[in-house]
Amino acid sequence: MDSFEDKLQQLREAFKEGRTRSAEFRAAQLQGLSHFLRDNKQQLQEALAQDLHKSAFEAEVSEIAISQAEVDLALRNLRSWMKDEKVSKNLATQLDSAFIRKEPFGLVLIIVPWNYPINLTLVPLVGAIAAGNCVVLKPSEISKATEKILAEVLPRYLDQSCFTVVLGGRQETGQLLEHKFDYIFFTGNAYVGKIVMAAAAKHLTPITLELGGKNPCYVDDNCDPQIVANRVAWFRYFNAGQTCVAPDYILCSQEMQERLVPALQNAITRFYGDNPQTSPNLGRIINQKHFKRLQGLLGCGRVAIGGQSDEGERYIAPTVLVDVQETEPVMQEEIFGPILPLVTVRSLDEAIEFMNRREKPLALYAFSKRSQVIKQVLARTSSGGFCGNDGFMHMTLSSLPFGGVGTSGMGRYHGKFSFDTFSNQRACLLRSPGMEKINDLRYPPYSSRNLRVLLVAMEERCCSCTLL
């Protein structure tokens, strides 16, 4: 028996009845999300600490505040985003109304991962609600404490005839994907992304895939190694390295590596103390499966910093590896943990060639005091996002779209990009029922004179002149 069919049908009926269409309804649901975040802040922080040993600071910065900012932005701009967008016309349509209408797709499925379970639930949900859709949320069963709050508490703040949270693991997700949705938004790894995309293809359902990959970080010789180390260590070991946009490896010269390793040690000690295992600021690996996988990667290359682990606590020390070969496992898969390999190159050209013979990453980073070096890396590579001389700070700007390219994903969201992702851009032209004489130019019998006049009339004009 299909346990989802009845609820999905209820959501479809709610959408058909137009319940989610009005600006007032959308704003009320967004206000509900805002109240959910404010009323349950401590509970959310405790759940994130339980799941990931995430500090209150990291929970606020990367989960709660970002989600709240997205809600606030959508509330401020909702009516302007919803407005029909007027477009330029040609001579033949100067007296007509041409516009793009942003209409909701209908029933949307959002599948959420475990590493940022609040952020990666609420940020796409804001876009789906603002665009006027009904939504099915599927949180990760791996982040159990957060899943419980999303399932039991979040629905109280939303209209449950238009939104629902479903629970379960791989089997339940597979059953859910057998149903036809009007849009699917998935965040996770590429392997599961292919499964989701194949399921969507059966119904020709449009889809956004937010995946991952091995994000490179190039460090030029002219950099201050301590400044680079501070910034790299922060965004590599943030959330215990379980971040899809974290740098997966550093490319630098042998000389820079010799300067960078002690600087990284200084940064790690400054951030997490002499014994990082006792630091309240360092997260833990999500479960035993991922812990075992990461523990296996510690045997690659040579451990220059860290390397300690404790299975009972799912703790892996902030680690730096050197003398790493490109063929080793740590360079063949996304690490998704607090391990940072350093790979030496002889030149910028070699570094760029190294990056370009791999799949396009979700993010790419470059450090240099010379702007032309940053611009070269930007011009000669491709990635979902790029940041020069820092880590994932580009993620803090809702004015920038977030997403991957190639195997790191497809589609964009954040800010208005989320609204656009969950909206059908409907092309509309409203013509006059009269003035039929003008249309004689296009009707048979055809003539060369009529063709010339019609081609001129069909040229796009930016002016507002209404003379024919």
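Using N, Cα and C of the backbone, Cβ positions are placed for all residues, glycine too.
None of the noted substitutions appears here; every position holds its original residue.
Here's what Swiss-Prot has on this protein:
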- GLU210: active site (ACT_SITE)
- CYS244: active site (ACT_SITE)
- GLY188, ASN189, ALA190, TYR191, VAL192, GLY193: NAD(+) binding site (BINDING)
- CYS462 to Ser: Reduces palmitoylation (MUTAGEN)
- CYS463 to Ser: Reduces palmitoylation (MUTAGEN)
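DSSP assigns CYS244 (active site) to coil, not to a helix or a strand. Separation of the C-alpha atoms of GLU210 (active site) and CYS244 (active site): 9 Å, rounded to the nearest whole number.
VAL192 (NAD(+) binding site) counts 17 other C-beta atoms within 10 Å of its own C-beta, drawing on all protein chains shown. When the recorded positions GLY188, ASN189, GLY193, GLU210, CYS244 are scored by other C-beta atoms within 10 Å, CYS244 scores highest. Cβ neighbour count for ALA190 (NAD(+) binding site): 18 (other Cβ atoms within 10 Å of its Cβ, all protein chains included). Counting every protein chain shown, 8 other Cβ atoms lie within 10 Å of the Cβ of TYR191 (NAD(+) binding site).
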